[in-house]
Amino acid sequence: MAARRANCALVLVLALALLAARDAGAAAVPKPNWLGGLSRAAFPKRFVFGTATSAYQVEGMAASGGRGPSIWDAFAHTPGNVAGNQNGDVATDQYHRYKEDVNLMKSLNFDAYRFSISWSRIFPDGEGRVNQEGVAYYNNLINYLLQKGITPYVNLYHYDLPLALEKKYGGWLNAKMADLFTEYADFCFKTFGNRVKHWFTFNEPRIVALLGYDQGTNPPKRCTKCAAGGNSATEPYIVAHNFLLSHAAAVARYRTKYQAAQQGKVGIVLDFNWYEALSNSTEDQAAAQRARDFHIGWYLDPLINGHYPQIMQDLVKDRLPKFTPEQARLVKGSADYIGINQYTASYMKGQQLMQQTPTSYSADWQVTYVFAKNGKPIGPQANSNWLYIVPWGMYGCVNYIKQKYGNPTVVITENGMDQPANLSRDQYLRDTTRVHFYRSYLTQLKKAIDEGANVAGYFAWSLLDNFEWLSGYTSKFGIVYVDFNTLERHPKASAYWFRDMLKH
């Protein structure tokens, strides 16, 4: 009997172990060269590793807790705008599950969490009345992060303008946004700044200008041919200008009113895809540089040098707003560090420049995107049609910023890849392609750091599968799988890869 009971116990233990392995996903994944020579110790001593999300993509409670609607609420609730007519009303419900998510970060050995504050959760109308229930939520999240030893990196704006400000003032087309944003930022600095020491003003303002005012696919859906009206040749430049002035005003407020006592820093998050010349021809080389100037230079040149890139001034001419001397002084040097969201790369094919009839910001580049060279793709494609997996693009971006802009402090604020929506749970959990993605991109980042690039941290996008904007829930960027029927979280192989890599 004793032997039989022992055998039964052994069978039970083995069965439980198999179930645990199946649930973890990573435990059953083959691990040849699992870490690829990477470890925490391979990076600089104070280098920060974290994960990132944004408010509308994960919080839920969109119409509850005193929150006012944002432009994304109105957009997602309009049929036909988002895949499957999905929205962020519930998302991953981090509003109620933040402790579970913070505990997950801690178990995976992350140092920091980059999240955004929903402006309309603090100010339901974008200005005036404060929603104390929203303030309490962010206080609770920040306090719990610190309790668990995780550093908050707080982004003040991630696409989600309060709808009231769009309706009342016309949103980012109105120069008054600088004052409105500064008052919102001031409240956040005053309320949370005794615990938050790492701030970002905006996430990807270029994307807002491109998709919201040039192509018209995202809110507020303005473009030359859009039903809502707009001008793709002028409005993107006006919006970008107002973002830069709003950023500079908020940073000036922090530096004069709070920085001495709080000892924090404020940066901005910019997207940067690497552009490689298709050939050594003069036209292709010039096209690649032009693309970099119209992409990252649009924001970094003013922030570092106080003016827009010369090629933009030459091609865009009087459609490009001008900084007054006082504005240029405020904008120049207004970022304590630069956040870079880096995902992909493409080849650039050039042409002889010509003075053409202005049609759009995109057309002003006068380049052709190419994704293969001599019949060889630039890299495998992830689920998103824009996302080619090109690890050396990470090196290209970081090294370029070092060389062109005097090696400012950079934080990689997003980096990741997505899976499609038609996989089984087991396939989601066994995300070996994502493991390879992170291993190869971090290897290229380490190479740039070893060569002198001033990079202070890295944030994986994203902690959770979440609401991925136009794609709704059909695009899965998380290192943690979310069952959107139950909202249960299950770490993927990539999550365990980070856990193991960050142990040493």
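Glycine residues also receive a Cβ, built from the backbone N, Cα and C atoms like all the rest.
So, quick note: what you're seeing has the original residues, none of the substitutions.
What Swiss-Prot says about this protein:
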- Q57, H158, N203, E204, Y343, E414, W461, E468, W469, F477: beta-D-glucoside binding site (BINDING)
- E204: active site, proton donor (ACT_SITE)
- I207 to V: Increases KM for substrate about 5-fold. Increases kcat/Km values 9 to 24-fold depending on the substrate (MUTAGEN)
- N218 to H: Decreases KM for substrate about 2-fold (MUTAGEN)
- N273 to V: Increases KM for substrate about 5-fold (MUTAGEN)
- E414: active site, nucleophile (ACT_SITE)
- L470 to R: No effect on KM (MUTAGEN)
Spatial neighbours of Q57 (beta-D-glucoside binding site) that are distant in sequence (at least 6 apart) but have CB under 8 A: G88, A91, T92, H158, S462, N466, F467, E468, W469
Cβ packing number for Y343 (beta-D-glucoside binding site), 10 Å threshold: 27
Shell of the beta-D-glucoside site beyond Q57, H158, N203, E204, Y343, E414, W461, E468, W469, F477, same chain only (C-beta within 8 angstroms of their C-beta centre): A52, S54, N341, S462
Residue pair N273 (mutagenesis position), Y343 (beta-D-glucoside binding site) - Cα distance, angstrom, rounded: 6
Cβ atoms near I207 (mutagenesis position) (within 10 Å, other residues, all chains): 15
Cα-Cα distance linking Y343 (beta-D-glucoside binding site) and N218 (mutagenesis position), given in Å to the nearest integer: 20
Distance from the residue listed as 'active site, proton donor' back to W461 (beta-D-glucoside binding site), taken between C-alpha atoms, in Å: 14
Spatially closest candidate among Y343, E414, L470, the listed recorded positions, to E204 (active site, proton donor) (Cα to Cα): E414
